[in-house]
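If you check Swiss-Prot, you get these features:
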type	residues	note
ACT_SITE	LYS159	active site
ACT_SITE	ARG243	active site
BINDING	HIS138, SER160, GLU202	Mg(2+) binding site
BINDING	GLY153, LYS154, SER155, GLY156, VAL157, GLY158, LYS159, SER160	ATP binding site
MUTAGEN	HIS138 to Ala	No effect on both kinase and phosphorylase activities
MUTAGEN	GLY148 to Ala	Loss of both kinase and phosphorylase activities
MUTAGEN	GLY153 to Ala	Loss of both kinase and phosphorylase activities
MUTAGEN	SER155 to Cys	Loss of both kinase and phosphorylase activities
MUTAGEN	SER155 to Ala or Thr	Nearly no effect on both kinase and phosphorylase activities
MUTAGEN	LYS159 to Arg	Slight reduction in both kinase and phosphorylase activities
MUTAGEN	SER160 to Thr	Nearly no effect on both kinase and phosphorylase activities
MUTAGEN	GLU202 to Ala	No effect on ATP-dependent kinase activity, but loss of both PPi-kinase and phosphorylase activities
MUTAGEN	ARG204 to Ala	Reduced kinase activity and loss of phosphorylase activity
MUTAGEN	GLY205 to Ala	No effect on ATP-dependent kinase activity, but loss of both PPi-kinase and phosphorylase activities
MUTAGEN	GLY207 to Ala	Reduced kinase activity and loss of phosphorylase activity. No effect on FBP binding
Amino acid sequence: MAKVRTKDVMEQFNLELISGEEGINRPITMSDLSRPGIEIAGYFTYYPRERVQLLGKTELSFFEQLPEEEKKQRMDSLCTDVTPAIILSRDMPIPQELIDASEKNGVPVLRSPLKTTRLSSRLTNFLESRLAPTTAIHGVLVDIYGVGVLITGKSGVGKSETALELVKRGHRLVADDCVEIRQEDQDTLVGNAPELIEHLLEIRGLGIINVMTLFGAGAVRSNKRITIVMNLELWEQGKQYDRLGLEEETMKIIDTEITKLTIPVRPGRNLAVIIEVAAMNFRLKRMGLNAAEQFTNKLADVIEDGEQEE
């Protein structure tokens, strides 16, 4: 998991630092935010102190109604030794009690002109993206008709050559050789290329080529959600391969199950066309049109009609 510090959030959203500068390198370990309304009312039993605290108009207007002594106690309790930051929205004025408590405990107090809900949404999206679980897989990621296809297989099976043919057919390369994958949601995997090899494709006998330079900016993209895995393997004579497409194999990446197709490789098979059609067929299945199921249903009807005639 990547490290995110308060300083990163401050720079990303151009937040104004009010006080507690010594704590700007505190780590942020979770994407969940806290709006400590009930804590300002005095209930700290389940206070999530390790989260970024977000104060809006509602919390601060209630805070202003508290007696002076309670104001100091509430802010001292909000500013703990593990609280990454306290952020105020709408350019609200900062209570002096909060400034004093933040300087005392080294908790950064930041301010944003954004509305509270808008700021909360943007912060959550940023933190979920940066704190998402990550892994790296040997393969090629291509955007085919809007479907993120991760092509895997043993070294030398023809992954990069297939990707090159797909790019020539108008599809977009995301990553070759090494695909960095992060799980942004419970069932969302997003892949991208390491910065060092972004837009590059390695073809044996030809060397390294820059896809964006050769084919233009429309032939590449920086990241893509992975929807299906296509595993290329050398054809084995005695092995049984799926010929109808009724059985759906899956592959687990991090904590997400992804549909996986195994495509046997042998001379004369146009892998680029097969993968292209597989991506289109996958989209049709998700739209409720399954050719294999339609065929088996028709076959069952024909068999049933034949039995009735007998």
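Heads up, the Cβ atoms here are built off N, Cα and C, so glycines get one too.
Where a substitution is noted, the model still shows the residue that was there originally.
Keep in mind it's a predicted model, so treat the numbers as computed, not measured.
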Using a 10 Å radius around each Cβ and all protein chains in view, which of these mutagenesis positions has the most neighbours: SER155, SER160? SER160
Other C-beta atoms that fall within 10 angstroms of the C-beta of LYS154 (ATP binding site): 13
How far is it from GLY158 (ATP binding site) to HIS138 (mutagenesis position), counting Cα to Cα, in Å? 13
Quick check: which same-chain residues outside HIS138, SER160, GLU202 lie with their CB within 8 A of the centre of the Mg(2+) site CB atoms? GLY139, VAL140, SER155, LYS159, ASP176, ASP177, LEU201
Would you please pick out, from the recorded positions GLY148, GLY153, GLY156, GLY205, the one with the fewest other Cβ atoms within 10 Å of its Cβ? GLY205
Additional residues surrounding ATP, by Cβ distance to the GLY153, LYS154, SER155, GLY156, VAL157, GLY158, LYS159, SER160 centre under 8 Å: LEU232
Same-chain residues at least 6 positions away from VAL157 (ATP binding site) with a Cβ under 8 Å from its Cβ, in sequence order, are LEU232, GLU233, LEU234, VAL265
Fewest other C-beta atoms within 10 angstroms of its own C-beta: which of the recorded positions GLY158, GLY207 fits that? GLY207
Counting distance between Cα atoms, which of the mutagenesis positions HIS138, GLY148, GLY153, GLY205, GLY207 is nearest LYS159 (mutagenesis position)? GLY153
For the mutagenesis positions listed here, HIS138, LYS159, ARG204, which shows the highest count of neighbouring CB atoms within 10 A? LYS159
Could you check which of the mutagenesis positions (HIS138, GLY148, ARG204, GLY207) sits closest to SER155 (mutagenesis position), going Cα to Cα? HIS138
So if I measure Cβ to Cβ from GLU202 (mutagenesis position) and keep only same-chain residues at least 6 apart in sequence, which ones fall under 8 Å? SER160, ASP176, ASP177, ILE208, ILE209
Out of the recorded positions listed (HIS138, GLY148, GLY153, LYS154, GLY156), which are within 10 Å of ARG204 (mutagenesis position), Cα to Cα? GLY156
According to DSSP, VAL157 (ATP binding site) sits in coil
For GLY153 (mutagenesis position), the spatially nearest of the mutagenesis positions HIS138, GLY205, GLY207, using Cα atoms, is HIS138
